[in-house]
Amino acid sequence: MFFSKVMLTRRILVRGLATAKSSAPKLTDVLIVGGGPAGLTLAASIKNSPQLKDLKTTLVDMVDLKDKLSDFYNSPPDYFTNRIVSVTPRSIHFLENNAGATLMHDRIQSYDGLYVTDGCSKATLDLARDSMLCMIEIINIQASLYNRISQYDSKKDSIDIIDNTKVVNIKHSDPNDPLSWPLVTLSNGEVYKTRLLVGADGFNSPTRRFSQIPSRGWMYNAYGVVASMKLEYPPFKLRGWQRFLPTGPIAHLPMPENNATLVWSSSERLSRLLLSLPPESFTALINAAFVLEDADMNYYYRTLEDGSMDTDKLIEDIKFRTEEIYATLKDESDIDEIYPPRVVSIIDKTRARFPLKLTHADRYCTDRVALVGDAAHTTHPLAGQGLNMGQTDVHGLVYALEKAMERGLDIGSSLSLEPFWAERYPSNNVLLGMADKLFKLYHTNFPPVVALRTFGLNLTNKIGPVKNMIIDTLGGNEK
């Protein structure tokens, strides 16, 4: 009897020790929450940096990154996906040189400028520079970065990607010490204790909530409608077209060969209509939006909503009205100069919409925490700067961490992180403010405002130094 009690007690003790061991947190130097472009770029850049490569790095994402990204990189589809962004040559250079990614260049299109028009007037702004920007699928960036990270040995190179896993809790390892290392609990039951926690986890960032860093901003009560398009022929000029309509800007941006991508900002009601239309009607409206007047477009919206115009009649009417506009041009070649190539079809299942908003965190860091990308800021897509801002955040954070390592500092301390925030916040704030003011300036057809912006746009188009400053900003070459 005594022997049985001893053995039972021993089993309980052994079980208790095993439980304590399994629940002990795993240590990591950097834990990145989010496997989007910003998070993957940061992980790859840390491993590619001579100063940072020995840091134990862990990336967590709720999506199945391995299957999704590996499949895309090894067997890409024969069509372009709808999540396509404009990136600067500087961002491409950083991805390939600092992060070590091998991008799929046959799925990237550089272009030589942007032709901007006001839908309420004849004002134009022709921004031209060779290889000013590139259009690239977000999944191309992610898959290329994931492929690079996969080439590292998990144990030897101290890099782990934990996908299909959510962050369920973040807290300080010592509740009474804000400088203590964060404890991150995952949905798979694992707990990590990290020297530096990086939030690359989007607009609703759990990392930002843990850091208690306030974020300010507003919803625009507008949506961006995206789609991948097939064109009648490749562009005569490799450039993007953007037209500011009273309901919001519409952008037609080139992809390889006779492909293009659409971003059409509109009201919630109009965005629902655009998604509900048959593909042929939607295609016809895109072509009309770059040529016809606002009154014509409003007429089409009304008749489509009340069902009084079918697809065939819509296509016929738009063709008639656009041909009338083309007939007023002095030269037939002006059609290709002023208007984008006609859209002939929409790639199946690429139409989607997303809400538009502006947000900006008060800070990008505190002790043990840094924020990058959408966790720190979101912007209207009209300036095409969202992803570039995130990539520049990562560049700034990597540089700050390298300097901290060179000086023997704790990479999770505010002393190490604040140079990153001090560098990135002012530039991002300017870009966010610029996009917000442009949206509000062009989101009206009030005659005095239209007259003022028409004068300003035409004047800007005539002043070379001002145009060059805009091109430098859009192209990521701002000083």
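Each residue's number is its place along the chain shown, starting with 1.
For all residues, glycine too, the Cβ spot is worked out from N, Cα and C.
Just so you know, the substitutions we noted aren't modelled in this structure.
Quick look at what Swiss-Prot annotates:
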MUTAGEN   GLY202 to Ala  Accumulates ubiquinone biosynthesis intermediates lacking the C5-ring hydroxyl
MUTAGEN   GLY248 to Arg  Abolishes catalytic activity; when associated with E-382
MUTAGEN   LEU382 to Glu  Abolishes catalytic activity; when associated with R-248
MUTAGEN   GLY386 to Ala  Accumulates ubiquinone biosynthesis intermediates lacking the C5-ring hydroxyl; when associated with D-388
MUTAGEN   ASN388 to Asp  Accumulates ubiquinone biosynthesis intermediates lacking the C5-ring hydroxyl; when associated with A-386
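Structural mapping of features recorded in Swiss-Prot.
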| residue | record | DSSP class |
| --- | --- | --- |
| GLY202 | mutagenesis position | coil |
| GLY248 | mutagenesis position | strand |
| LEU382 | mutagenesis position | helix |
| ASN388 | mutagenesis position | helix |
Worksheet entry | Largest tally of Cβ atoms lying within 10 Å of a Cβ, found at which of the mutagenesis positions GLY202, GLY248, GLY386 | GLY248
Worksheet, complete the sentence: With GLY248 (mutagenesis position) as reference and a Cα-Cα limit of 10 Å, the qualifying mutagenesis positions from GLY202, LEU382, GLY386, ASN388 are LEU382
Response to the item:
Filtered by Cβ under 8 Å and at least 6 apart in sequence, the residues in the chain of LEU382 (mutagenesis position) near it are GLN242, PRO249, ALA251, SER265, ALA435, LEU438, PHE439
Item to complete: Taking only the Cα atoms, work out how far GLY202 (mutagenesis position) lies from ASN388 (mutagenesis position), in Å, as a whole number.
Response: 15
Worksheet item: Taking the Cβ of ASN388 (mutagenesis position) as reference, which residues of that chain separated by at least 6 in sequence fall under 8 Å from it?
Response: SER86, VAL87, THR88, ARG90, SER91, GLY476
